[in-house]
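Encoded as structure tokens, the structure appears first; notes follow it.
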Amino acid sequence: MLEHPQRFVRNIPDSSASSQQYPQQQQHPPQLPQHQNLNLNQNQNLNQNQIYQYRPQVPVPVPGSPAHHQRHSSLSQQQQLHHHRTLSTASSCSAQHKSVTFGQPALDCGGNGSGSANGSGSGNSSSGSAAGNAGTQSMAGNMKHGKSQDDVCYVVAKYDYAAQGAQELDLRKNERYLLLDDSKHWWRVQNSRNQSGYVPSNYVKKEKPSLFDSIKKKVKKGSGSKTLPNCSPSRQVESPTMSRRLPPDPAEAIGTAVVKYNYQAQQPDELSLTKGTRILILEKSNDGWWRGQSGNSVGWFPSNYTTEDCDNDGEIHTYAMAENVLDIVVALYSFTSNNDQELSFEKGDRLEIVDRPASDPDWYKARNNQGQVGLVPRNYLQELNDYLATPYRNASASAGNGNGGGSNGGAGGGGGNDSMERRNEGNKPAAQSSGQPIERPNLAGKSWYYGAITRSQCDTVLNGHGHDGDFLIRDSETNMGDYSVSLKAPGRNKHFRVHVEQNMYCIGQRKFHSLDQLVDHYQRAPIYTNKQGEKLYLVRSLPKANGT
């Protein structure tokens, strides 16, 4: 057996994590940082283009088609014909080289796609300005060809989506949008603020018409009235957005894998790997390259740099879907927004950081537990891991702070008592955080802990005595020290592996400081979402036979 995986001949530098500095606890909130490249005044209304002028233009890897040889569509045709990768096999006793040449792209489809991309790329400036003006057009003017006011169609966002260009539009999960054009893979929609743009069609679903609308439409058709199609030549100009492929549907993940070795992406459509992280597997190619997602990044990576997670019976684990969350932070101070683009929060609230604008480093884009998104001051926040690991200081002062306890104790807050408990749990001796073996926590008194039972026994108990949403946590059969969360679900029970690493409980791409924290999170957030958008939660711990 080889000691190392097949590697690229090219040097692969190790990725190093950059450390971030956070402010120390202060008695009063620090001075708010100034927005850069954007003059935000109170009650100022901004259009879509102005809002994102200061945001970084993060290049998104262009996912390829299922045919692996068409992945590098951004290269010229001549480069595609000669493009190849060289893999080397390294072992302790010998070194062998193996060349893998990607197949030539089909000229009838791959060539056309590349040409379209190049052609549209040269017109970005003019098309971008046209898209900016499109946001202010009336609803009737933006209507799809041949549609009257009675034929309007709405779509509902299945996932959040951040626009990557001037012609795209942000999506917020469960929000309703007017459908303007669905003739391409990217649909043109309009939000409630009359802002329009292109969105990936697999991130939205059409809203079912009501019975009244259906009857009204039939009556309209019977009258024989027809609407002439709009033959405006400007509608024939294809947006640059339309030439690139759709981003992956988060529900289409076929499994997960753990990265064994660092890998630095060598091409724009590749995915860099960091040892020890978990990635979602979206697609597998028979040449050994898989397409995956890590955070906001999507791309191809060498499968032999990873280990796929499997059950004891060989079945791929179903993991909690990865969210586009860069970090979890805790508010050290309360903050009241001064304009529509900022997000208010209370001291102790927990926020999800979804973007760190490079051009405005003192402000983060965050989402609260109500799903609201906005800009927040960085120096008002602290990473959750650092917050939990900080010894509890000045307990009497915090206990006497009625405002802080009141806001945190509410259903919408972060939970003041919860923060104190988690912080105490995270305050472990230094020997444990240094990588030394630690003792398993005492879970005997937990209602959801069933100890060392097999998966078969677990399914028997869930199916015999449980209802949908009941769950239990058991010791992992295949990995000593790990756990499994088993959930009673319609049709077939779900099992989620919890990997324990450096005092952290990892499930999917999320990490928790305790199993209590994990259970608390997935009782409020879905632990699984299927392709139809149905969500599963940890509703209730499965009652034990003795009633404890």
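For all residues, glycine too, the Cβ spot is worked out from N, Cα and C.
Here the original residues stay in place, and none of the substitutions has been built in.
Copied over from Swiss-Prot:
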{"type": "DOMAIN", "residues": "150-209", "note": "domain 'SH3 1'"}
{"type": "DOMAIN", "residues": "252-311", "note": "domain 'SH3 2'"}
{"type": "DOMAIN", "residues": "324-386", "note": "domain 'SH3 3'"}
{"type": "DOMAIN", "residues": "448-542", "note": "domain 'SH2'"}
{"type": "MUTAGEN", "residues": "W186 to K", "note": "Probably disrupts the binding pocket of SH3 domain 1. No effect on interaction with Pak. Unable to rescue R cell projection phenotype in loss of function mutants; when associated with Q-336"}
{"type": "MUTAGEN", "residues": "W289 to K", "note": "Probably disrupts the binding pocket of SH3 domain 2. Disrupts interaction with Pak. Unable to rescue R cell projection phenotype in loss of function mutants"}
{"type": "MUTAGEN", "residues": "W363 to K", "note": "Probably disrupts the binding pocket of SH3 domain 3. No effect on interaction with Pak. Unable to rescue R cell projection phenotype in loss of function mutants; when associated with Q-336"}
{"type": "MUTAGEN", "residues": "R474 to Q", "note": "Probably disrupts SH2 phosphotyrosine binding pocket. Unable to rescue R cell projection phenotype in loss of function mutants; when associated with K-48 or K-225"}
What's the CA-CA gap between R474 (mutagenesis position) and W363 (mutagenesis position) in angstrom, rounded?
42
At a 10 Å cut-off from the C-beta of W186 (mutagenesis position), count the other C-beta atoms across all protein chains.
23
Over all shown protein chains, what is the count of other CB atoms within 10 A of the CB belonging to W363 (mutagenesis position)?
26
Using Cα coordinates, what distance in whole Å links W186 (mutagenesis position) and W289 (mutagenesis position)?
27
Pop the Cα-Cα gap between W363 (mutagenesis position) and W289 (mutagenesis position) into the table, whole Å please.
37
If you draw a 10 Å sphere around the Cβ of R474 (mutagenesis position), how many other Cβ atoms fall inside it, taking every protein chain shown into account?
22
